Amino acid sequence: MFLHSPALLIWLFLFCLAGPQAVRTEPYNSTSSSSSPTANDVTSSDLLLLASEETPTRAPKPVTKQGKKNVVKVKKGGNGTVDDSPWVTDCSEPLNKDISCSVNIIGCSDNVFKYVDAGQEPPRAHDVRIAPTTKVMGANRIDKRKHRLHVDVSWQIPQLEASTHLKAFKLIVNGPDGKNTCFVFNVTQTHVDDEGISPRYRFSSNTLFDFGHNYTVTIVSLPMSRKRAPKVSATSLMPDDPDAAPVKIVKTNEQMCEGKSNPQASKWAASFRKIFLFSAIRLIQIEFLAAPPQYCFEEYEVRLLDSSGIVMLQSAIITKDELRTEIINGRPVQFGEFNFTDIELDTDLIPSVIPIESAHDGRCLCVTENGCSCLAADWKPVKLTRIEKPPATSNQTEESDGKAEKDKKEDTTWTWHTYAITGGAIIAILFILSVCAGLKCYKKFNNKKKASNIHLLNENPAFSHSGSIPLILKQSISVLIVYSHDSAQHEAAVLAFAELLRDVFNLNVHLDVWDEDDIEENRAEYINSSIVRANKVIIINSIGAYFRTVFRHQREPAIERITTGRNDVIFDMQCELALQHPCVISCHFSYTNPKYVFFPINRLLQYSIPNSLMTMTTALTEQPARPEQLAGFNQVFARLQAAISRKLNYIESDPQWFENTHHRVATRRVSELEAHNIVPLPPSLEVKVEDEDAFGQMETLPIDELKEKFAAKRDLEVEVLDSEDVKLLEDVKCAPGPIHVEPTEPEVLEPAEEPMEEAEEDEEDEDDVDSVEGQTARIEELQRLIVHKDMNHDSGNLDSAYVSGSDFSADIHNEILDKPRLNAEMDLRKANREDSAFHDEVIGIH
């Protein structure tokens, strides 16, 4: 009756709660065969609890209090024994040194002891209790598992004669999903002085059980017979996880705490966060973690107990309004603070905290089967150590004897002067060594810096720094693009392609659209120089370029756009010279049929844009192309693709676009050209024919007959000229003075042209020339002299020679026709040859 009294049961419950952790287990899949290496590999933070992590507890030790001889020897299948247990922990009570045990994890199918005869079995256990407790984790270790489920399993064995046969207990824990974990308890070392008292056995774990699941605990008394296994079972539902409660509950904390209490509040235990000891001011500062809001606790009582844990020395009440809140790892944590003052030194004290079980309206917050009671959390004993006082020092003055001091100085050869000199010398030596080391390091660093500064810079980022690329890069490659102006969409694609070569691959690209200033200044010079200065020539094949080349080769009427552009004629002039370039690259856009390739370059490798763009770039730069230049989104390359897409859409919408936008143009004859486009010849070079019809019907004579005919005609003209000169002198009457010759019309000067021809024939006879000097030879001589007259002429530049031989000479001819030919001091023969003399006077030849 005494054992079953309510007071004793409450005291026993609190006693069991205050006890330490009995065992720490592995997860459900732990077996006897794998428990030993698993326990050795687990870190101490997983197996052992820190001093500030659990309240109340003390860290388990890896050996029993009795030593190895008390370890249970587990037998497996009768094959032998295992000397070393898989896991042995000290589960003794901190307040009761007489309680001891030894625990092993085994396989559920293992036989610990051999079977005994029937009737030799120990009695089965009774009064099995499963007490789950929700404990908050301390030491600021707030993570996903803010709370820990601590479960205590306790039972008793009846005091019978058969109890002497008891050697061990086998504890089987059946968890969810059919997972089982088994333990064996050695009770052979248990000594009970009073045979009338039945001992109570206790098993606790912090990791074996989970929140919100049903567990069945079966206790088997060992050894057992083949016919009977004395065992007892108990089932318990674990409380819900406080961290997951706010997700499940829709009501607020105030609504949950109105008029009722949480049934799981009696299973919650607090924990200490920090405990500070200040011996100088005799103060102990504690911080404890409060319960979640769903438990509805309104006040907490902090206590300071003596070393026995029974006498309360100090206490205080902390309300929920006085709690502080911190955010740790994204989770709100509430804790309370209190300072215990006037603490006695060198005395063991136990801090404790317990929630107040009643609310302000008097209802019970910790409802239990036997009444209203909350769990108290006790910490391990702490002590304020007394601080020892330093030894006292005397401030009294003493008389000194000069002789004694002198004797002391003589005994000690080292004086403060010696120390000062020695210290100065050492400092000087160290300074000199540091300076020398610094200078040496500086020289070494400077030499390395000079060596590192000698390197070759890659000014063209289009090339990668690979071994196949020369260290000394060439100058930027000049590229000329020759294309036909077929349509606005084709021109846009060519322009985007040129921008891609210029901006992405860093090439010096020349295009007629970009060189319009040079074209307007001198088209012929641009066409010639653009071919000469280009390292590479890119010919873009298209349908318009193909037909223009074919018709020009077959000498058929040309083809051009109905609405011509200012640069449409550039292709016809530039293509002939471009085909003579040593480095010609042929390409076409993807919308152009490969059959429209020029017949002169169809033997070359054809590049399709943009499909063969990287291969074409390698041919242009003569270096390996880098694909990363077009990796990702490139705005210039996207513009090229968009232009090609627009051209494709244009072709699909109008398949007959080329026939609709182009037409054939017949070649115009010279007579059809406008008058202002023809440069007139000087009068002396014009052929004068009196009867054009007769001139056209003239017969061809042999060269001998032609010479005789010209000789007879020359004699006749000389006679006529002499008679006219005499008549002219008679009319003038030989009056003295200068003779002024007025400019006459071309008809008056016609007779004067014959002496010029006669003089030329005389010169031809003297030089033994087979044919008469033509007009073309005279113009070429004039052009040669004009070239030497040009101050800006560069004899080594083909462009300047071309310009001086064509356009500049035409300007000189215009000046000759427009300028009056007057010279009063010239005689009649020079007047007949005024054009030639005028040229000589302009050039400066006398």
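Every residue gets a Cβ built from N, Cα and C, even glycine.
Remember, it's a predicted structure, so these values are computed and weren't measured experimentally.
Lifted from Swiss-Prot, the feature list:
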type	residues	note
MUTAGEN	PRO292 to Leu	Defective aggregation behavior
DOMAIN	476-618	domain 'SEFIR'
MUTAGEN	SER487 to Phe	Defective aggregation behavior
For this session: Mind tallying the domain 'SEFIR' (476-618) by DSSP state, helix then strand then coil?
Result: 61 helix, 28 strand, 54 coil
Exercise. Could you tell me the C-alpha distance between PRO292 (mutagenesis position) and SER487 (mutagenesis position) in angstrom, no decimals?
Worked result: 79
Exercise. For SER487 (mutagenesis position), which residues of its chain lie six or more apart in sequence with Cβ-Cβ distance below 8 Å?
Worked result: LYS647, TYR650, TRP657, THR661
Problem set entry | Stretch-averaged pLDDT - the domain 'SEFIR' (476-618) | 89
Exercise. What is the total of other Cβ atoms whose distance to the Cβ of PRO292 (mutagenesis position) is within 10 Å?
Worked result: 20
